[in-house]
Amino acid sequence: MAEKGDCIASVYGYDLGGRFIDFQPLGFGVNGLVLSATDSRACRKVAVKKIVLSDARSMKHALREIKIIRRLDHDNIVKVYEVLGPKGSDLQGELFKFSVAYIVQEYMETDLACLLEQGTLTEDHAKLFMYQLLRGLKYIHSANVLHRDLKPANIFISTEDLVLKIGDFGLARIVDQHYSHKGYLSEGLVTKWYRSPRLLLSPNNYTKAIDMWAAGCILAEMLTGKMLFAGAHELEQMQLILDTIPVVREEDKEELLRVMPSFVSSTWEVKRPLRKLLPDVNSEAIDFLEKILTFNPMDRLTAEMGLQHPYMSPYSCPEDEPTSQHPFRIEDEIDDIVLMAASQSQLSNWDRYPVSLSSDLEWRPDRCQDASEVQRDPRAGSTPLAEDVQVDPRKDSQSSSERFLEQSHSSMERAFEADYGRSCDYKVGSPSYLDKLLWRDNKPHHYSEPKLILDLSHWKQAASAPPRAAVAADPVSREDEPASLFLEIAQWVKSTQSGSERASPPPDAPEPRLSASPPGHPTPIDGGASPQFDLDVFISRALKLCTKPEDLPENKLGDLNGACISEHPGDLVQTEAFSKERW
């Protein structure tokens, strides 16, 4: 098996020396390919992301990703162990001297996209996952970071303990809320199905609220099993949003009338509100979605406010929802802007910034820092300058969790002194709940659900059961016809659509399921229409290619992968849509 893994590594161009063995394909990140491997030194399974540094632009994006992931340390964020160069060498702050970089990170069993492909989650599972997603977003946003690519494929799940972790920060961006970043933000990064209306209208001007819109779309998808707004292109995406999300503010109405008047109803009434679009979702969840999926980002809940909503009350615990103690500042964003300008000339110009580069690459989460050197969360008691700047819509400086931080003499000292098992109000209504908590490293994860974890006790047996014939889902029919200008486009797209598109790489093994049946009653897995990865075929063809490396054309890997996956007619449309989302 080790020889097969080494062959796979050579086929994909992985050169990490002999430390990592048993490579297996996992998928593709935004900036590179991802393989699983076994770290023989640490004796653990890891995921290794390869980033090719082919030019100044790719190097700039790699530096930004490494800078961000090295500083983020949270239970609901995929942990990064180290960043290596060719042959497993240490980068030592000299990224610009290498042609490739490897990010060694925590291995996660599956992702949310794979789980959703197997069927609708129970509401209990959806609520638990949404809580952890907001818990991770609260920390990310407090660090002045935008993820910018939240979608089920970038949300990873451990089916053993139901822990959710946010991953793939290849498109993440540092944004200091006290300064205007207008003109320096990239266009259209979020996958269009999870793209907010503000991002569709003004792709260069957005805030942390774009992540919250994506989170709301993901919650609706978990509750219903299908994408909330599955537009074939940006025009249809905006049309679907306007059919469901009300436009309240006058400035938004004026902009829509100026930009796309044919798509706007004269009465500004929505055709299918969320309560009608999602008839099987309970009223409390609908209220939660209505507060997240607002047309204007100023009216949208923040991650911290979402954690305090009644829908999250079974898990809400402000004392166990930490924020970043070392957020990124405007200086970090300026470094990126300077590097962007420097990359336009030549790579050697980057030698002018060795300090900022090496400090970001050599930072460790456990590094000791003096309290005076740590910048507090800028949202806690800070007052923005009264200048003409873009104001972040997080107008919640007096929220309960921030008052908790301000009243404590030190948030770090409070974290060490607090006994979470006794001081936290878990609001679960069960006197024995604390006795069932999942403990790790002498502290509980208060959001762990023993009952839901028990529901997974038979997923391995169910995964080995013979699959039943899959029943193709009928496409969702529309009740109303689109606007006149949109009709021709919709008719053209209709011929290529066979259902809701989903952009996710094909699995290479049977994926674990979240069983909805009680413990002791495993649920058989329904056979899906997703393509299956044949490892034996892949290995045999890979060995043939390895014997003739000089004859390997650039597109040979695509032919190899295609030969190992069974084709389905519907996959062609999905593949085309998925490739367009990776721009």
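Each residue, glycine too, has its Cβ placed from N, Cα and C.
The noted changes are left out; the structure has the residues it started with.
Feature annotation from Swiss-Prot assigns active site, proton acceptor to Asp149. What Swiss-Prot lists as ATP binding site is Leu26, Gly27, Phe28, Gly29, Val30, Asn31, Gly32, Leu33, Val34, Lys49. Annotated domain 'Protein kinase' per Swiss-Prot: 20-312, in sequence order. The note that Swiss-Prot attaches to the published mutagenesis Asp168 to Ala is: Kinase defective mutant, abolishes activity. Looking at Swiss-Prot, you'll find the mutagenesis Ser186 to Ala or Asp noted as follows: Unable to activate MAPKAPK5 promote MAPKAPK5 localization to the cytoplasm. For Phe328 to Ala or Tyr, Swiss-Prot lists a mutagenesis experiment annotated as follows: Impairs binding to MAPKAPK5. Record note (Swiss-Prot), mutagenesis Ile330 to Lys: Abolishes binding to MAPKAPK5. The unchanged residue is displayed.
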Report summary line: Counting Cβ atoms within 10 Å of each Cβ, the densest environment among the recorded positions Phe28, Phe328 belongs to Phe328
Report task. Select the closest residue to Phe328 (mutagenesis position) from the following binding-site residues, measuring between CA atoms: Leu26, Phe28, Gly32, Val34. Result -> Gly32
Report summary line: Judged by other C-beta atoms within 10 Å of its C-beta, the most isolated of the recorded positions Asp149, Asp168 is Asp149
Query - Length of the line joining the Cα atoms of Val34 (ATP binding site) and Asp168 (mutagenesis position), in Å - result: 10
Requested in this report: Specify the count of other C-beta atoms within 10 Å of the C-beta of Leu26 (ATP binding site).
Outcome: 20
Query raised in the report: How big is the gap, in Å, between the Cα of Phe28 (ATP binding site) and that of Asp168 (mutagenesis position), rounded to a whole number?
Result: 10
Report task. List the residues of the same chain that sit at least 6 positions away from Gly32 (ATP binding site) in sequence and have their Cβ under 8 Å from its Cβ, in sequence order, or write 'none'. Result -> Lys49, Lys50, Ile51, Val52, Gly170
Query - Secondary-structure category, per DSSP, in which Asp149 (active site, proton acceptor) falls - result: coil
Query raised in the report: C-alpha of Ile330 (mutagenesis position) to C-alpha of Leu26 (ATP binding site): distance in Å?
Result: 35
Report summary line: Neighbouring CB atoms within 10 angstroms of the CB of Ile330 (mutagenesis position), all protein chains considered, total 15
